[in-house]
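Database features (Swiss-Prot):
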MUTAGEN   ARG15 to Ala  KM halves, decreases processivity as dissociation of G1,6P intermediate increases 25-fold
BINDING   TYR17, LYS285, HIS308, GLU325, MET326, SER327, GLY328, HIS329, ARG421, ALA422, SER423, ASN424, THR425  alpha-D-glucose 1-phosphate binding site
BINDING   TYR17, HIS308, GLU325, MET326, SER327, GLY328, HIS329, ARG421, ALA422, SER423, ASN424, THR425  alpha-D-mannose 1-phosphate binding site
MUTAGEN   SER108 to Cys  KM for G1P unchanged, kcat decreases 24-fold; G1,6P stimulates reaction by 2-3 orders of magnitude. No stable protein phosphorylation detected, altered ligation of metal residue
ACT_SITE  SER108  active site, non-phosphorylated intermediate
MUTAGEN   ASN110 to Ala  KM halves, decreases processivity as dissociation of G1,6P intermediate increases 30-fold
MUTAGEN   ARG247 to Ala  Small reduction in KM, small increase in dissociation of G1,6P intermediate
ACT_SITE  HIS329  active site, proton acceptor
MUTAGEN   ARG421 to Cys  Loss of phosphomannomutase activity, very low phosphoglucomutase activity
Amino acid sequence: MSTAKAPTLPASIFRAYDIRGVVGDTLTAETAYWIGRAIGSESLARGEPCVAVGRDGRLSGPELVKQLIQGLVDCGCQVSDVGMVPTPVLYYAANVLEGKSGVMLTGSHNPPDYNGFKIVVAGETLANEQIQALRERIEKNDLASGVGSVEQVDILPRYFKQIRDDIAMAKPMKVVVDCGNGVAGVIAPQLIEALGCSVIPLYCEVDGNFPNHHPDPGKPENLKDLIAKVKAENADLGLAFDGDGDRVGVVTNTGTIIYPDRLLMLFAKDVVSRNPGADIIFDVKCTRRLIALISGYGGRPVMWKTGHSLIKKKMKETGALLAGEMSGHVFFKERWFGFDDGIYSAARLLEILSQDQRDSEHVFSAFPSDISTPEINITVTEDSKFAIIEALQRDAQWGEGNITTLDGVRVDYPKGWGLVRASNTTPVLVLRFEADTEEELERIKTVFRNQLKAVDSSLPVPF
């Protein structure tokens with residue numbers, strides 16, 4: 001039993017949706033121990049002594065996870081160690097094992113020297129002030145002490161079987177699977193093959209150095225190899241997973257990148273066809289076309305804040321059956337558990353495409369599309385980013401448009417929209433624009449440019 005007092009941990013690692021830092025600098029083995037103590041204490045306070053723990057394929061994983069588990073055990077928690085698995089497999093463990101708490105040690109798509117913690121306590125994904133509360137527990141030494149236990153649990157076969165039994169493929173497909181040397185490589189290619197597809201694996205060996213490309217399918221440059229392979233192999237589809245497998249990137253048979261909001265169009269159509277009136281949630285970065293489409297299918301569109309933890313909370317509150325974020329997190333509550341799961345989402349996509357006579361390019365090109373910018377980032381400071389947004393919400397003049405201020409400022413005009421919001425994870429302002437003509441796109445950009453300059457004339461506006 002440890003009665004030692006914790007060192008002061010850097011405040012910077014306690015972020016909006018998770019805890020994340022640079023290994024050996026802001027995040028050490030000792031830090032992992034005390035974070036384990038805080039999470040264990042919080043879980044026990046909520047009446048949950050059982051905690052599942054997993055880790056991704058990062059090089060720092062084994063050392064950090066050992067200390068994380070020790071911290072949980074020293075609280076008196078019963079730990080189920082599920083080993084090296086994708087994040088959704090850890091979430092799955094926290095749904096189907098005895099306990100409803102779980103900690104995933106993962107750096108997601110950050111560079112190799114990062115690691116972090118995604119945390120579920122008693123069925124709730126922690127965010128914002130709940131993550132700050134863990135830091136306060138450590139500072140106040142408000143920590144449980146006890147003698148817990150650790151059990152190794154092989155959860156992968158159970159997860160594998162549940163998805164395999166859930167998905168019905170109408171015909172086999174040829175799929176290129178790029179795991180970017182992330183932890184999805186331990187299951188995604190094998191599972192997709194078990195569904196009846198022929199799989200061409202790309203970078204599916206787990207390697208925490210990420211020697212081939214960064215495991216972030218949200219950036220087009222990381223999909224170059226996948227696109228080339230899909231074309232060379234004449235494949236039906238390309239799938240790319242991020243470093244911890246909770247996001248998926250999609251490429252059609254002709255090499256077109258399908259952005260997550262367009263993926264959500266297909267998923268919404270499918271889910272609402274069986275569940276008329278279902279709520280479908282999407283974040284403020286998604287296309288305006290989703291709103292009319294979801295309504296047209298007979299569903300109820302719900303726009304919400306960006307952030308996987310925040311979306312999960314909103315799903316619980318609304319009873320939504322499906323949610324998606326522009327970052328690539330997709331959450332199925334229909335036939336699944338409601339957590340973000342890149343691997344399950346990929347399987348659902350294959351099921352839908354297998355039932356369609358058209359190729360994937362034609363399936364997606366049938367949906368309406370606008371001209372859009374990629375995500376534009378303006379570097380500011382941690383302190384100024386929220387102040388700028390507050391000033392824009394308070395003072396800016398946007399003209400004739402529908403203004404949404406639930407996360408930054410989004411203005412929907414008759415023929416397009418613009419968004420400016422503060423990133424919750426980095427000191428940047430995030431912007432995105434979309435319109436049905438180039439002229440309208442430029443007009444909306446000009447409005448936003450002028451309003452930003454009015455708030456702070458020194459701001460760089462790279463658009």
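Don't overthink the numbers, they just go from 1 along the chain as shown.
Cβ coordinates come from backbone N, Cα and C, glycine included.
What you see is the original sequence, not a version with the noted changes.
Structure with Swiss-Prot features highlighted.
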residue: TYR17; record: alpha-D-glucose 1-phosphate binding site; DSSP (3 states): coil
residue: ASN110; record: mutagenesis position; DSSP (3 states): coil
residue: ARG247; record: mutagenesis position; DSSP (3 states): strand
residue: HIS308; record: alpha-D-glucose 1-phosphate binding site; DSSP (3 states): helix
residue: MET326; record: alpha-D-glucose 1-phosphate binding site; DSSP (3 states): coil
residue: ALA422; record: alpha-D-mannose 1-phosphate binding site; DSSP (3 states): strand
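Taking the C-alpha positions, the distance from TYR17 (alpha-D-glucose 1-phosphate binding site) to ASN424 (alpha-D-mannose 1-phosphate binding site) comes to 8 Å. Most other Cβ atoms within 10 A: among the recorded positions ARG247, HIS308, HIS329, ARG421, that distinction falls to ARG247. SER327 (alpha-D-mannose 1-phosphate binding site) counts 21 other C-beta atoms within 10 Å of its own C-beta, drawing on all protein chains shown. Cα separation, ASN110 (mutagenesis position) to HIS329 (alpha-D-mannose 1-phosphate binding site), rounded: 16 Å. In this structure the C-alpha atoms belonging to SER327 (alpha-D-mannose 1-phosphate binding site) and HIS308 (alpha-D-glucose 1-phosphate binding site) are separated by 9 Å. For ARG247 (mutagenesis position) paired with MET326 (alpha-D-glucose 1-phosphate binding site), the C-alpha to C-alpha distance reads 10 Å.
All chains included, 26 other C-beta atoms sit within 10 angstroms of the C-beta of SER108 (mutagenesis position).
When the recorded positions ARG15, SER108, GLU325, HIS329 are compared by Cα distance to SER423 (alpha-D-glucose 1-phosphate binding site), the shortest distance belongs to ARG15. Between the two most distant C-alpha atoms of the annotated alpha-D-mannose 1-phosphate binders (TYR17, HIS308, GLU325, MET326, SER327, GLY328, HIS329, ARG421, ALA422, SER423, ASN424, THR425) there are 19 Å. In this structure the alpha carbons, written CA, of ALA422 (alpha-D-mannose 1-phosphate binding site) and ARG15 (mutagenesis position) are 13 Å apart. Neighbour density for ASN424 (alpha-D-mannose 1-phosphate binding site): within 10 A of its CB lie 19 other CB atoms from the protein chains shown.
Taking the Cα of THR425 (alpha-D-glucose 1-phosphate binding site) as the reference point, the closest of the recorded positions ARG15, SER108, GLU325, HIS329 is ARG15. For ARG15 (mutagenesis position), the same-chain residues 6+ apart in sequence whose C-beta sits under 8 angstroms from its C-beta are ILE131, ASN424, THR425. In this structure, the recorded positions ASN110, SER423, THR425 were compared by how many other Cβ atoms lie within 10 Å of their Cβ, and the smallest count belongs to THR425. Of the candidate recorded positions, SER108, HIS308, ARG421, the one lying closest to GLU325 (alpha-D-mannose 1-phosphate binding site) when CA atoms are compared is HIS308.
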